[in-house]
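Remarks on the structure that follows.
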Amino acid sequence: MEDKFANLSLHEKTGKSSIQLNEQTGSDNGSAVKRTSSTSSHYNNINADLHARVKAFQEQRALKRSASVGSNQSEQDKGSSQSPKHIQQIVNKPLPPLPVAGSSKVSQRMSSQVVQASSKSTLKNVLDNQETQNITDVNINIDTTKITATTIGVNTGLPATDITPSVSNTASATHKAQLLNPNRRAPRRPLSTQHPTRPNVAPHKAPAIINTPKQSLSARRGLKLPPGGMSLKMPTKTAQQPQQFAPSPSNKKHIETLSNSKVVEGKRSNPGSLINGVQSTSTSSSTEGPHDTVGTTPRTGNSNNSSNSGSSGGGGLFANFSKYVDIKSGSLNFAGKLSLSSKGIDFSNGSSSRITLDELEFLDELGHGNYGNVSKVLHKPTNVIMATKEVRLELDEAKFRQILMELEVLHKCNSPYIVDFYGAFFIEGAVYMCMEYMDGGSLDKIYDESSEIGGIDEPQLAFIANAVIHGLKELKEQHNIIHRDVKPTNILCSANQGTVKLCDFGVSGNLVASLAKTNIGCQSYMAPERIKSLNPDRATYTVQSDIWSLGLSILEMALGRYPYPPETYDNIFSQLSAIVDGPPPRLPSDKFSSDAQDFVSLCLQKIPERRPTYAALTEHPWLVKYRNQDVHMSEYITERLERRNKILRERGENGLSKNVPALHMGGL
């Protein structure tokens, strides 16, 4: 009852303070939630947030900012609320305690009513609206400085709140009590209404946010992998000498060799067990019946099978994608294009490749990204070292399209400037692509902004530019394909062969239907016309955008770092503004020739129509100068990698730390 009386003495100032405290508490809770969500490693959340920021930047460029209004009004309201008349009526009382985090919905709703009643009503309005209250006797306890009531009617609009006012003496307290109790007759309390005793409100405590660990990949795909990763090692036997491919523009010979290799078949009692050190991951029905290779469309009734299969096989993971996944045969089908299974890949033109997981021996991990890992493996039947790219399917239809595009590009393009493709297979929710192993890795491994390594020298830079341009030119002229994601991490090099090749065609597109999707590729290397476009879906993505990305990549390899100012790295909008509004970066004149500077300047023209074509770039004097020269690329890559590994051993680190811009995106 004392709490009910105390609620009547609440002033508007106290209500505002309570609201401010609640707002601060809410903001703290919100920040806690944001911090928790920021630790998620889910690629879709990170990508969605980045796209939202880019979209906000585009809208800011189209709209004029108006002067902020309302600040004067807020100052006037603040001044009026703190006028001398109001200050005299304020009773210095502590804020009411906040509700318990685990309290019921009723208590939360009643607490919100107290805040609303305290903040929006003056003392007079509160007294006039409380017609159900019946205060018959008031006792002032000076020792405890609490105002108590012996008899008080229950007010259903205001919950019980423990408020301890500051009372200096008996006279002042009695005077205040009289002011709060005008001489008027209160209505009788209804006899039929019974109200339960409300519990005491405990101090507010922020709800604990429980970070539920995401289910592991092996658990989601039904695999029981060892802690160290996928084990593909065989028992000790006669050592075989691994072979490396000689530089060759075609992989036809090796594909035929792989097609003739035998597949070890047989039922296994435990699909997730390790047999002879080889991870057994055979899919359901793959060894009990013939593989569905008639066409590339799923059989009739796959939709029903997927809905009724539950969690068996791949049904639980791909229940909504029956048009791609054939549950009965355990295959991944792209209508009219290709079909993937645990035994290999079949293309619609009749060509096929037979590589299985049992034939691969894991050697090392080359890299990892948001959708999977890249591993160095040995194909035991042919004794060929390969690189397997694992792409996990996360119920994202866009990922299916990326897999289809990359497999099509790799299959169609036999070029000395594009990585060779050996085959692919599909097992338990992941696609494994077997490609040529490039022992030098991506080009970002052979340059650094530190003085110990530095950027790539001009002769080798011209060799790299020539190889990349020829690869992009073949994609465009022979296959009508644009890459859309040209950057140093998607360009591979081989120290053994001294070659440079393009890879990663997941976001590539056909020029016939080249309407670009929003923010395809890495935003750090995106052309300015794509960033500032308000409707990128309607803007046709041309090869000119790839030429901008090529120029920016060459400049980064020359400098050893991302070419835009480091002060823009931490702010996405600053980096976008530098790309769109700022002048394009240039090669330093003291280290590079005028021909090299002119080549980069042509690629980084802000107006797309002013950028040269691939044919014009191949005949540029800078590339012609070094075309017939031996730049000793193999020795150069080897020396750079050895220098890098030596630095890492001395520092005891796994990789060189780099100042990465905010727009950089990881992935495979």
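Cβ coordinates come from backbone N, Cα and C, glycine included.
The annotation active site, proton acceptor is assigned in Swiss-Prot to D485. In the structure as shown, the Cβ atom of D485 (active site, proton acceptor) sits within 10 Å of 22 other Cβ atoms. For the recorded site, D485 (active site, proton acceptor), the DSSP three-state label reads coil.
Residues or ranges marked as ATP binding site by Swiss-Prot: L366, G367, H368, G369, N370, Y371, G372, N373, V374, K389. Neighbour count (other Cβ atoms within 10 Å of the Cβ, all protein chains): 14 for H368 (ATP binding site).
Among the features that Swiss-Prot reports, domain 'Protein kinase' is placed at 360-623, with the record citing sequence analysis.
Looking at Swiss-Prot, the entry for mutagenesis of P96 to S says: In PBS2-13; loss of SH3-domain interaction.
The note that Swiss-Prot attaches to the published mutagenesis K389 to M is: Loss of activity. The local packing around K389 (mutagenesis position), expressed as other Cβ atoms within 10 Å of its Cβ over all shown chains, amounts to 25.
According to Swiss-Prot, the experimentally introduced change S514 to A is described as follows: Loss of phosphorylation.
Quoted from Swiss-Prot, the note on mutagenesis experiment T518 to A is: Loss of phosphorylation.
Cβ neighbour count for V374 (ATP binding site) (all protein chains, 10 Å cutoff from its Cβ): 19. With a 10 A radius on its CB, L366 (ATP binding site) counts 18 other CB atoms from all the protein chains. Across the fold, the C-alpha of G372 (ATP binding site) and the C-alpha of D485 (active site, proton acceptor) stand 18 Å from each other.
When the alpha carbons of D485 (active site, proton acceptor) and L366 (ATP binding site) are compared, the span between them is 20 angstrom. Predicted-model confidence for the domain 'Protein kinase' (360-623) is 84, expressed as mean pLDDT. With respect to their backbone Cα atoms, H368 (ATP binding site) and K389 (mutagenesis position) stand 9 Å from each other.
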